[in-house]
Amino acid sequence: MALGTELGVSWPGSHGSCREQEGQRQRGPGKPTWGLSRAKKRLLWRFFLSAFGFLGLYHYRFIIIRLIEGSIPMGTCPTAIMPLPRDNFTGVLHHWARPEVLTCTSWGAPIIWDGTFDPHVAQQEARRRNLTIGLTVFAVGRYLEKYLEHFLVSAEQHFMVGQNVVYYVFTDRPEAVPYVALGQGRLLRAKPVQRERRWQDVSMARMPTLHEALGGQLGQEADFVFCLDVDQYFTGNFGPEVLADLVAQLHAWHYRWPRWLLPYERDKRSAAALSLSEGDFYYHAAVFGGSVAALLKLTAHCATGQQLDHKRGIEALWHDESHLNKFFWLNKPTKLLSPEFCWAEEIIWRREIHHPRLLWAPKEYTLVRN
């Protein structure tokens, strides 16, 4: 047998080059085969792409959810209602100036957005009536060192500028309240309160404490009162345009959500419970206000509801905020503040938020609640 025939190769000259015959070269015994078919490669690539997609969705889920939420329509003020809402401080409201947002409620109360009111008219009306506005804030435990000074300094710059203001700081350490230079016609009173062991109890103690203060010195020296959380700060004018008999704040995180998704208390045993067919908006307990008479009614309702829940051995999902939302369902607010008046920077940019007036401070719960 010829050598070339035995080895299965062709010599140069026979076909122009030395090459294998009978197809591909055979692999040696015991050597693994790493080649994948085209179908298997496609499946592998799809797996990796899906895995990276799910990882990206998990990592950026907050941004994606907020982008989707921003596309939920808010609705518009019905033409039949638009001429009706007026304001005792700003006069006729310009609802047509903000067609992209809801500027009134179904019961005819205005929702205050930037551009819908004239701030100068409100300031002049408040001065004409020589009003005194109370601002209450609770600074208990580490909330005092962490937030109070920034809150007060920013309030002096932006809250009811040019008006008579009395600050009521409720704290377990009145002697530690920082000194802040106050303008003419502005006072600060530090009021002692007991420090509770749980932060939930601190939150729920607010309503009975406010009720007592409104029935005492605060109610005697203030015409209107606003109750704010301390872990936020003013960044823009927060003036008399916000004043009304009963004022509620739309929650920045929930103002576009449909009603059935709102985090109301759903436990029927709770005094704060709302059914799936109840509720108008979700209101933020970080900002609410009104006349002394209206706030006496509000704080009494919430304090009583909390006591009933305590006797039943339950707590509402969002504590005093849940009871506040129940009150506003039963007693419609006469004015609503848009999320511009209490905004969270963690929420991605929204085109309808023109000038935030109040911003949430960074939440450091592990520090201030322990």
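The backbone N, Cα and C atoms fix where each Cβ goes, and this holds for glycine too.
Pulled from Swiss-Prot, these are the features on record:
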ACT_SITE  E321  active site, nucleophile
BINDING   138-143, 229-231, 251-254, 363-369  substrate binding site
BINDING   D229, D231  Mn(2+) binding site
VARIANT   S291 to N  In strain: NOD
> For the binding-site residues F138, G141, D229, D231, H254, which Cβ has the most other Cβ atoms within 10 Å, all shown protein chains included?
Replying inline: F138
> If one looks at the chain holding S291 (variant position), which residues at least 6 apart in sequence have a CB under 8 angstroms from its CB?
Replying inline: D223, F224, V225, D245, L246
>> Roughly how many Å lie between the Cα atoms of H251 (substrate binding site) and D231 (Mn(2+) binding site), rounded to a whole value?
In response: 15
> Which residues in the same chain, at least 6 apart in sequence, have a Cβ under 8 Å from the Cβ of E321 (active site, nucleophile)?
Replying inline: Y283, H284, A285
> By the DSSP assignment reduced to helix, strand and coil, which category contains S291 (variant position)?
Replying inline: strand
> Compared by Cα position, which of the binding-site residues F138, G141, H254 is the closest one to D231 (Mn(2+) binding site)?
Replying inline: F138
>> Suppose we draw a 10 Å sphere around the Cβ of H251 (substrate binding site). How many other Cβ atoms does it contain, all chains included?
In response: 22
